[in-house]
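Features of the protein shown, as given by Swiss-Prot:
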| type | residues | note |
| --- | --- | --- |
| BINDING | C291, C294, C315, C318 | Zn(2+) binding site |
| DOMAIN | 7-92 | domain 'PB1' |
| DOMAIN | 657-701 | domain 'UBA' |
| MUTAGEN | K11 to A | Loss of homodimerization; loss of capacity to form large aggregated cytoplasmic structures |
| MUTAGEN | R19 to A | Loss of homodimerization |
| MUTAGEN | D60 to A | Loss of homodimerization |
| MUTAGEN | D73 to A | Loss of homodimerization |
| MUTAGEN | W661 to A | Loss of binding to ATG8 proteins; when associated with A-664; Increased sensitivity to heat stress; when associated with A-664 |
| MUTAGEN | I664 to A | Loss of binding to ATG8 proteins; when associated with A-661; Increased sensitivity to heat stress; when associated with A-661 |
Amino acid sequence: MESTANALVVKVSYGGVLRRFRVPVKANGQLDLEMAGLKEKIAALFNLSADAELSLTYSDEDGDVVALVDDNDLFDVTNQRLKFLKINVNAGVSTNSAAPESSGSSTPAGMPNPVSKIQKGINDVLMAVPNPMRDTISKVYMDLASKASTSSPVVGEMLDCISKLGQLSIPQESSPCSPVTKPGSSGASLSRDVPSAGGKKDISERTQTGRKPVNLNEPTGAHSKTSGHVPNSSGLGANFNECPFSGSTMNYSCPNPVNLNKHPRRVCHSKKSTNGDYWTSLGVFHKGIRCDGCGVLPITGPRFKSKVKEDYDLCTICYSVMGNEGDYTRMDKPVSVQHLHPFRGPFTQFPNPWLSHPVPRATNGGAPLRCTRPKLDSRFVLDVNVIDGTVVAPSAPFTKIWKMRNSGSLVWPQGTQIVWIGGDRFCNSLSVDLQIPKEGVPIYSELDVKVDFVAPELPGRYISYWRMATSDGAKFGQRVWVLIHVDASLKNSVVNEFHGLNLNASPSLDENFPSEFLGIMNYESAQPGSSSVNPGTVKGTDLEGEVGETQAVEKENLLVGEAHPAIPHGHSPSSSSSSFNMVDFPSMPAVEVLSGGSSSTTKDVPVPLQEDIEKNDVEITMLKELEEMGFKEIDLNKEILRDNEYNLEQSVDALCGVSEWDPILEELQEMGFCDDVTNKRLLKKNNGSIKGVVMDLLTGEKEA
């Protein structure tokens, strides 16, 4: 280029710093600069001492590294017609410095210039620094070194220690000096013998002394007996916990040394500890465990599990601030096998994916092996009497009986009760104690749950919700209800001579009980002296067999009134599993007694002429009830009602999907999702997956 004909661009690299300048070219083709002037120029550029011994090299036109020694070498450079001249500078020991120290002396013969002495050590350190940071560090170092060299002898001695920083990763041998050849050099003149940092002490003395703490608050001269550096077993250089000056362990004034591999929060206010095991434990992660103090996930280092609160853990930082030693258990290592339940703590030991309740398993001895988290639970089996939609007279007392099964993993103890949880209140008490034997109700056993009610005075539809609970009020199990229709026209329809009949108790196969009174419900209390009352205990069984459409229609229109005709002698009374009984008035052409679950059925039962009309009325009534419960899809409700023969209980179960959803709904309520209608809809959408429901609720899923 034209610019190189008049001047030559010279680039000088030293300590990772690159400087450039131009040197004019004379008419005879030689540089207007001699070798001495070039060294002075380089020393001025990098703030080097004037008497520093500089070793200059460059790459010739063939790519070989050539040394610049005298003016003849500069003349040869101009003859090569290079586009630019890049010079690599290596600074050596000053020519005016004292003789090198002997290997057996503990102190040098003379104190060299501190700045020139530390240059090589810093240069070696900078070689390991990434390129983006190398230029910045070099400039800062040059400024500090030039200003601090004349400040005090103490600073000079500190700089002497810093000059050995580059030797910390070199394995120490028994010889006091170890020659190191810098990469890229091509001659004996370019090699430099770097004195070993351990040359001031005997190896045997260093081995016996070991590492000793260094107090940096004392003058540097106080450490004349500091042991030498012990080589690192890993071979990866100096440890962060070592002093870079002598290789000894540092005694930080701060109680917690900074660990660069950890989160910075762990350094600020972690527990004071000088034990090396503490820092080792910080590498332990408790997967899936969140600190309930600061919210960090997962907990790193020791985990402190509360003995007082359930599912409460603290990390080391929060424990040092708010923890009490007696209330927490320290866990230095994570649990080897830990199944994490996303919502309600750990899984039971024997989970069953098909059931909502834990399944106890028998051990070799035959005793049931309880789950790790046993719980009380109950499941509705059937309505023993007063099925949904029963028509009663105003102010008529009656007893509702539900058959419930113990579906949990604990025995129902004495004191278990059923409590009112919502809906219409037409019972004199908010809770009723159950008749439970001393040994309790075993698992998978059934119990008749009885509650006395009094029908409201005003006509209309009434529903009351109940749920089982422990003696201390903790509710459990499925929700049950009683649904009645109060009809004012039935109040005066009962014949006085039958006022002693009480059909709250299911009829028993007793010869003293008149069969012609089956199915009649009296709105008055039973007279103590009445001989027609059989107060036996009701024992219900599961419904079996099919129920016809006529039976389903009449089931929803159970009338309370009088009945004069007698039942034919050939018919036997219904079993205790009967859900309803129907009695026609005298004006009707025949008397019907229908049994919902009995194996014995009536013969030649006539179908009422108004069957279609009544069936339509029942369907409309049940559709309204389902809509009030939250089931808004009318077509689906009709289909479910017809499939279940207008049995409201079975229809609700079918609309919910499966009865096992009740525990999931309870769990969603405990998590704060209290809209049962939305929860059921999302459970149906996600096929009973609680994870899918929670994700939809958290993402703001709205009902279409």
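Each residue, glycine too, has its Cβ placed from N, Cα and C.
Just so you know, the substitutions we noted aren't modelled in this structure.
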D73 (mutagenesis position) in three-state DSSP notation: helix
Segment confidence, the domain 'UBA' (657-701), expressed as mean pLDDT: 79
Pairwise Cα distance for I664 (mutagenesis position)/C291 (Zn(2+) binding site) [Å, integer]: 27
Among C291, C294, C315, I664, which are recorded positions, the residue with the most C-beta atoms within 10 angstroms of its C-beta: C315
Nearest-integer angstrom distance between the alpha carbons (Cα) of D73 (mutagenesis position) and C315 (Zn(2+) binding site): 68
Separation of alpha carbons, C291 (Zn(2+) binding site) and K11 (mutagenesis position) (Å): 57
Cβ atoms near R19 (mutagenesis position) (within 10 Å, other residues, all chains): 15
Zn(2+) site shell beyond C291, C294, C315, C318, criterion: Cβ within 8 Å of Cβ centroid: D292, G293, G295, V296, I299, L314, T316, I317, Y319
Rounded Cα separation (Å) that holds between C291 (Zn(2+) binding site) and D60 (mutagenesis position): 64
Spatial neighbours, same chain, of D60 (mutagenesis position) - Cβ under 8 Å, 6+ residues apart: V66, Q80, L82
Per DSSP, three-state class assigned to K11 (mutagenesis position): strand
